[in-house]
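These notes concern the structure reproduced below.
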Amino acid sequence: MAGGKAGKDSGKAKTKAVSRSQRAGLQFPVGRIHRHLKSRTTSHGRVGATAAVYSAAILEYLTAEVLELAGNASKDLKVKRITPRHLQLAIRGDEELDSLIKATIAGGGVIPHIHKSLIGKKGQQKTV
């Protein structure tokens, strides 16, 4: 039996598995995003390895941005829980996020806005 493997443990130390999310320093699951990207493509599931890492990083950044703004909105209203209303105020208050996220947020309410032409000047009074 010469020339075969020396056994199950041939002197190499077993290393612990490191996920792609940990390698990239991300919280979002790179492997799961890669699987979903592969299932959505028409070219037989050919997606580059870095595409999933890049997509996960983008999603994580946008989520952190929205949550930070929504947290600020909830702090301003002196509550400890982020509601859909706080998400709506955060997204519609930021010009770039507003142009990116055009979806209707259920339970978000409306953004208060009065057109400038409807606001009367301080010196003018309405006469009856």
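The backbone N, Cα and C atoms fix where each Cβ goes, glycine too.
Taken verbatim from Swiss-Prot:
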MUTAGEN   T83 to I  Decreases interaction with VPS72. Almost abolishes interaction with VPS72; when associated with N-93. Abolishes interaction with VPS72; when associated with N-93 and IG-101
MUTAGEN   G93 to N  Decreases interaction with VPS72. Almost abolishes interaction with VPS72; when associated with I-83. Abolishes interaction with VPS72; when associated with I-83 and IG-101
MUTAGEN   D98 to N  No effect on interaction with VPS72
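Taking the features listed in Swiss-Prot, we show where each one sits on the structure.
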residue : record               : DSSP (3 states)
T83     : mutagenesis position : coil
G93     : mutagenesis position : helix
D98     : mutagenesis position : helix
Open item on the list: As a test of the contact definition, list every same-chain residue at least 6 positions from T83 (mutagenesis position) whose Cβ is closer than 8 Å to its Cβ.
Closed with: S74, G107
TODO: Please work out the number of neighbouring Cβ atoms within 10 Å of the Cβ of D98 (mutagenesis position), leaving out its own Cβ.
DONE: 13
